[in-house]
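> In case it helps, Swiss-Prot gives these features for our protein:
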- H66, C70, C73: Zn(2+) binding site (BINDING)
- T39 to A: Loss of phosphorylation, no protein degradation (MUTAGEN)
- C70 to A: Considerably reduced interaction with SigE. Complete loss of interaction; when associated with A-73 (MUTAGEN)
- C73 to A: Considerably reduced interaction with SigE. Complete loss of interaction; when associated with A-70 (MUTAGEN)
- T98 to A: No change in phosphorylation (MUTAGEN)
- C109 to A: No change in interaction with SigE (MUTAGEN)
Amino acid sequence: MADPGSVGHVFRRAFSWLPAQFASQSDAPVGAPRQFRSTEHLSIEAIAAFVDGELRMNAHLRAAHHLSLCAQCAAEVDDQSRARAALRDSHPIRIPSTLLGLLSEIPRCPPEGPSKGSSGGSSQGPPDGAAAGFGDRFADGDGGNRGRQSRVRR
């Protein structure tokens, strides 16, 4: 049986041809928690999730640690926080009544899964023609629905 210490080396060498983001090039044992380098900045999604309080505790703590060391990411978090506050303080968003009416007419689909009286056929999606009729309402006269009707109608 192979020495457990050499397995990580063999694993890293076997995958050394992959880009660094896919294969770890560190000397840390395989399966060890990843240590982020100071050059790895937070992604836009991570910044938004941090500002919105949507990160899990471990991710939040890692992001907070990075923010304490990285002025660039800290500035981006400040910008995101200001944008969030500006949106919350802006006027209420109003939806046009015509759009609200169209959205309220979307047929409700039964829950997925076979019903008691079904013979094994698929009962997913709206009844035939309902989705096509809905698509017709949003077509912009010049065929703007991009061929979806041909895929919906069977």
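Cβ atoms are placed via backbone N, Cα and C, with glycine included.
This is the original sequence, none of the listed changes applied.
Could you place the listed features in the three-dimensional structure?
Non-local neighbourhood of C73 (mutagenesis position): H41, L42, I47, H66, L67, each in the same chain, at least six residues away, with C-beta under 8 Å from its C-beta.
Under the DSSP three-state reduction, C70 (mutagenesis position) is assigned to coil, being neither helix nor strand. C70 (mutagenesis position) counts 17 other C-beta atoms within 10 Å of its own C-beta, drawing on all protein chains shown.
Applying an 8 A CB threshold to same-chain residues 6 or more apart, the list for T98 (mutagenesis position) is empty.
According to its DSSP assignment, C109 (mutagenesis position) is coil.
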> Please report the distance from the Cα of C109 (mutagenesis position) to the Cα of C70 (mutagenesis position), rounded to the nearest angstrom.
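With distance taken Cα to Cα, C70 (mutagenesis position) is 48 Å from C109 (mutagenesis position).
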> Suppose the Zn(2+) site is H66, C70, C73. Which further residues of the same chain have a Cβ inside 8 angstroms of that site's Cβ centroid?
H41, L42, A63, L67, S68, L69, A71, Q72, A74
